[in-house]
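Annotated in Swiss-Prot:
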MUTAGEN   Ile1588 to Ala  Slightly decreases RAB6A binding affinity. Decreases RAB9A binding affinity by 2-fold. Strongly decreases RAB6A or RAB9A binding affinity and abolishes Golgi localization; when associated with A-1595
MUTAGEN   Leu1595 to Ala  Decreases RAB6A binding affinity by 2-fold. Strongly decreases RAB9A binding affinity. Strongly decreases RAB6A or RAB9A binding affinity and abolishes Golgi localization; when associated with A-1588
DOMAIN    1609-1659  domain 'GRIP'
MUTAGEN   Tyr1618 to Ala  No effect on interaction with RAB6A and RAB9A
Amino acid sequence: MEDLVQDGVASPATPGTGKSKLETLPKEDLIKFAKKQMMLIQKAKSRCTELEKEIEELRSKPVTEGTGDIIKALTERLDALLLEKAETEQQCLSLKKENIKMKQEVEDSVTKMGDAHKELEQSHINYVKEIENLKNELMAVRSKYSEDKANLQKQLEEAMNTQLELSEQLKFQNNSEDNVKKLQEEIEKIRPGFEEQILYLQKQLDATTDEKKETVTQLQNIIEANSQHYQKNINSLQEELLQLKAIHQEEVKELMCQIEASAKEHEAEINKLNELKENLVKQCEASEKNIQKKYECELENLRKATSNANQDNQICSILLQENTFVEQVVNEKVKHLEDTLKELESQHSILKDEVTYMNNLKLKLEMDAQHIKDEFFHEREDLEFKINELLLAKEEQGCVIEKLKSELAGLNKQFCYTVEQHNREVQSLKEQHQKEISELNETFLSDSEKEKLTLMFEIQGLKEQCENLQQEKQEAILNYESLREIMEILQTELGESAGKISQEFESMKQQQASDVHELQQKLRTAFTEKDALLETVNRLQGENEKLLSQQELVPELENTIKNLQEKNGVYLLSLSQRDTMLKELEGKINSLTEEKDDFINKLKNSHEEMDNFHKKCEREERLILELGKKVEQTIQYNSELEQKVNELTGGLEETLKEKDQNDQKLEKLMVQMKVLSEDKEVLSAEVKSLYEENNKLSSEKKQLSRDLEVFLSQKEDVILKEHITQLEKKLQLMVEEQDNLNKLLENEQVQKLFVKTQLYGFLKEMGSEVSEDSEEKDVVNVLQAVGESLAKINEEKCNLAFQRDEKVLELEKEIKCLQEESVVQCEELKSLLRDYEQEKVLLRKELEEIQSEKEALQSDLLEMKNANEKTRLENQNLLIQVEEVSQTCSKSEIHNEKEKCFIKEHENLKPLLEQKELRDRRAELILLKDSLAKSPSVKNDPLSSVKELEEKIENLEKECKEKEEKINKIKLVAVKAKKELDSSRKETQTVKEELESLRSEKDQLSASMRDLIQGAESYKNLLLEYEKQSEQLDVEKERANNFEHRIEDLTRQLRNSTLQCETINSDNEDLLARIETLQSNAKLLEVQILEVQRAKAMVDKELEAEKLQKEQKIKEHATTVNELEELQVQLQKQKKQLQKTMQELELVKKDAQQTTLMNMEIADYERLMKELNQKLTNKNNKIEDLEQEIKIQKQKQETLQEEITSLQSSVQQYEEKNTKIKQLLVKTKKELADSKQAETDHLILQASLKGELEASQQQVEVYKIQLAEITSEKHKIHEHLKTSAEQHQRTLSAYQQRVTALQEECRAAKAEQATVTSEFESYKVRVHNVLKQQKNKSMSQAETEGAKQEREHLEMLIDQLKIKLQDSQNNLQINVSELQTLQSEHDTLLERHNKMLQETVSKEAELREKLCSIQSENMMMKSEHTQTVSQLTSQNEVLRNSFRDQVRHLQEEHRKTVETLQQQLSKMEAQLFQLKNEPTTRSPVSSQQSLKNLRERRNTDLPLLDMHTVTREEGEGMETTDTESVSSASTYTQSLEQLLNSPETKLEPPLWHAEFTKEELVQKLSSTTKSADHLNGLLRETEATNAILMEQIKLLKSEIRRLERNQEREKSAANLEYLKNVLLQFIFLKPGSERERLLPVINTMLQLSPEEKGKLAAVAQGEEENASRSSGWASYLHSWSGLR
């Protein structure tokens, strides 16, 4: 069917039709084209995803990377994109070249397709013959197949019902497992007992903490005593600090004055720059033409401004002589500005180039659009011209009708022959089916149980897989939800940016969808055509049935056919004339085909041009997409800048908060300094350090003044960097101080001298210069100085924060300006996009119009074709009629002309004869006169001469009378000829009427021919369906067998596994319960230890966390500084692009105005310092409390460690028990491995069964091959018959033509003979008369020269007439002999024809009888099949009921065991609670005994399942030592009792209500272990026996297969000649596909084993092992039947 579908798909692409190029391509090329498009779409998608990922990375990147790096990255990206663009253009060019090559290849393939199409038509004729033979087979097999299918479906439904019931049972078991889980949850509720123990331990910890607190209070008293001693020294130091503070304030005021002066100068510079920038903005907005000129002016203005700035800076340097570094800074600034200007110029040039590039692209696109429009109009005109040419191509189908007429006669004969063959094949198939059904019934009964077992095992495996999959599904759902949340967040962020891309992508998708939709519509049309053909096939089948009913009218029709055949002989002459006409028409057709090929080439060219147009459209769309992406990138860039600004503001707020925290820490440090001021030695060291710090502060003050001047010359970025670096250093120093102070608190009593050195270090780090001589001064003055320096630093920090805020405001303004400009650019780009979209819409509309016009043209073409076909048919009919009429007319005219010629000859002869007679008479009179004048002797005898004259006169009179009579006769002949003419005319009219009747009959015959052809096509389709359904039947039979085997195996495996699982589960549950109790106890103890350790670790971590927080804050501060630096660098570039200088000047003005606010902020900062000092004191108190808690927790830890040691001893005991349990688990694993071996054996059995199935399939293939041979022979006979019949018909027609021609010649010869004889007789009479006259008249003078001449002429005529007579007589004899031979041949042919008719009638009768008998047999088979199905269903129901009873029994037993386990668990929980309440001082021996008791009790309580319990009947119970379990009457219970030798096997009430003794538990344990060992031994024995039996089964099966193969070989021994030919062909052929085709034949003949097959296949492949192999018997059919 696939081949036919492909043919049907390829057929529309004939040269006559003008369809698109995609339709002309084959299916594989179309698929490749679609794949290429999908790859391009995927590439675009991947590119989009990569861009989105990069956007997300840029967003997720910290602000530290800076906008400068981003700009660099973006520029690099831009360059990369431009390179990619160039590469894509090159790829486009290469793709164009490839496309051109592909088109050429397509054209070549079209030509090849044409040749292949011709070959296909030839093969199609051969296939039609085969299909007609196989048609009847299909009908019978279809009915059988439908019945078998219905039965198999019923069986499948029953199997599915059984599986559903089993799944319900498994659900019930899952519910029971859920109950076990609930019991485990109840066990966890026991934990409150352990929690009470934890509370007891916590009380002990509280006691230890109280003790630690007492020691801490003692230490605090000692510290207070020391602090009072140090306070005096601190007071002296504070006074000195106040003095230094006053000096420092004066210096700060002087620096502030200098800063204000420099700020005013800077404002003036900024104003100038702002004016310049405004001018630049106005010039840019004016027009794009004057950009370059104005840009140069701006550069000159900027340079002047920079020179002015340099002059101002020089003036400042004169004013501020102390600042030597100002000039260098100004130069650096100028260089920096020049660099930024160059960068701006480069960016500006890049933007200009892009704008020009876009304009050029737009112009090119417009030109392309116009060019495409012009091309389209030209193409339209060409198409209109070509339509006219296509109309001429419609005359091709005339030849097809004549071919079909010739095929009709052959089809009728083949139909009868196929009916006979079908009946024979049906009988053979019935016998085969009966054998197969009997074999299937036997195998089904034996294999049903095996397959049930296998199905049960598979069901269990599938359920486990289901549970795993559900868990995985839940995990996947959770992951999916988390991912979905993340994706929603990302989608909200990327919604605006990806909106336009998605819209454009959707438009592309819609275009592709429309293309796909068009292709689908074309496919649908193809399928509709296919459906229409199927409908015609059905209709032909109905007409075929009608034809069968009309066969009764055959004898009557045969009589008419005979009559018609006689008439056809007359018309065969006209056919010869038609042949000449046909040759002329064929010459015309050839010329038309050439014109058609030219037209097709032109169409191809037009399609190529259309493809180019589409590509240009796609390029335009890509450019639009790129522009849209650029717009989106600019928008994204602006949004990123806004985010960065927001992040900067957040970072500044965080830094301020960190400063507050640092201030608080400083206050705490000040408090600590007061505490430590009691030591005099420390104070003296501190005073020195303070003096040093004062000196450092003065140096720092000078450096700050210089830094301020540099700050004024440089940009705000440099100031921020310097201050931030200073703040970082100070923060680091503060962190170090905190660490030192913590160490001092711990080692205060031991290391007083170390504290002094730390204070000196602290003061040095603060920057104050304190001399060693000032140790004796008050410490208070030193502290005051330190406080003042800190206050100044805080004020500076506030100033810096204020300045940062101002810079942030400036940045926000700049960002707004950038946004406005970006909005303007976006609007421009949007306008461009709108223009492109409008152009795109116009182009689409034009395309739609073109397509609509194309469709209209195609519809017009179809209409014209239909009209042309109709007219052509009418013309042909008219030509046939005209030719027939012309032939009849020509015949009648020939006849009339002959008659007219005959009449004219008679009329011409009359005057000639009369003239001759007159001449003769005149001559005679002249002679008489001469004789009278000359001879005087005549006078003497007057009487004698008178008498002679009288006699002559009488003779003459007689002759005249005779002539008159002849003339009358001639007149009568003329009258008769006229009458014959009238009669011939009447006959022509009757012939015309007969011609019309023959034409009507001919039309009827052509209609019947068409019906027969359609019937043949339907028969073809039916045969294909039959092949498909037979293959499906085989597949479904195989499936049914496989399912049955699987069901048996699964049921067996289920039984075995259920027995094993029940025993293993019981043991495992006991072990798991014990392990869980031990683990829970151990875990609880470990949890307690871990909690104590965690509490300790938490305290340590809190201390470390504070240190880490300090370090993190310092690092964060450093990162923020770096981020600020990078952002400022980027902002400088952007400011220069958007005339940054104006805003900088305005900001400087604002700075000058806001100097008054600085003092207010300094006051706020001092307040914050005080609050921070208070917070520091609070934190110190908290640290002391925490240290006390640490001591308490250490004591608790010691107590817990003692408890841990006791618990570890108990854990070791539990571990010993666990090892024993593990040994038991190892044993169970071994048993599971044995069961897996049994499963592998089952799988081997399945493989052997599959081998048997393959053997049966091979038999089927052998039968198919035999069928193919018979069909090929039949086809050969049919062809031979056909050729012989056609030869006979040709010879008949030739002989008939010759007979007619000879008859006409004979008639003509007879007519000529009659005329010649009459003329001869007349001449004879004349000659005699002349002789008589000469004899009578002995006058020599009478013999004149005239008489001699007439005599010679007459003699010549006589000779000629004699020759003609002889020729005509010879011809007559030849014609008579030929006529006789032809008549004899005609008689023999008629006899043969009659015999054939009689034989066909007899064969039809026989076939009908056979059909009736087959139908009766079929009914019998159906009844037998239904009986077998009912028997099988009843057996299946019985098995199902028994299985259900077994499952119910197992469920009841399971429920009982669960109830007993629940009761035991409740008891165990109570006992555990009692054991926990008992003191821990109990000896380990008692604990071991209690555990053993528990284990033994658990072993005795749980029922032990035997492997043989499942196979027992319903009345029997399980083999257990439990008191509740029913006593079994089987032999296995007795063997266990003998092994155990214990009196406790009797039925007793449940023992777990009372507490068991140690001895009872030991006895029960020993009994259970013995029973388990006994069961293991039995299992091993049964497995060993099973393995031996499986090996025996394998051997037996292999022997059975070998014997079966021998029997099948004996069958094929009858056809040894065929086997010899096949083997010879296999040996002499080269290794490859041809050898592989012979493999199934050799396999079926010799019945090879799978190993032998493999070897033969390897030999057949040879070097071409990897080549493709043909499958099935159909591939061999072609090579065998000779139908390649």
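Glycine is treated like the rest: Cβ placed from N, Cα and C.
Model, not experiment: these values are computed from the prediction.
Features as recorded by Swiss-Prot, highlighted on the structure.
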residue: Ile1588; record: mutagenesis position; Cβ within 10 Å: 10
residue: Leu1595; record: mutagenesis position; Cβ within 10 Å: 10
residue: Tyr1618; record: mutagenesis position; Cβ within 10 Å: 15
(Q) What whole-number Å value do you get for the CA-CA distance of Leu1595 (mutagenesis position) and Tyr1618 (mutagenesis position)? (A) 34
Q: Would you mind splitting the domain 'GRIP' (1609-1659) into helix, strand and coil residue counts from DSSP?
A: 44 helix, 0 strand, 7 coil
Q. What kind of secondary structure is Ile1588 (mutagenesis position) part of, going by DSSP in three states?
A. helix
(Q) Give me the CA-CA distance between Tyr1618 (mutagenesis position) and Ile1588 (mutagenesis position), in Å, as a whole number. (A) 44
Q) Which three-state DSSP class does Leu1595 (mutagenesis position) fall into? A) helix
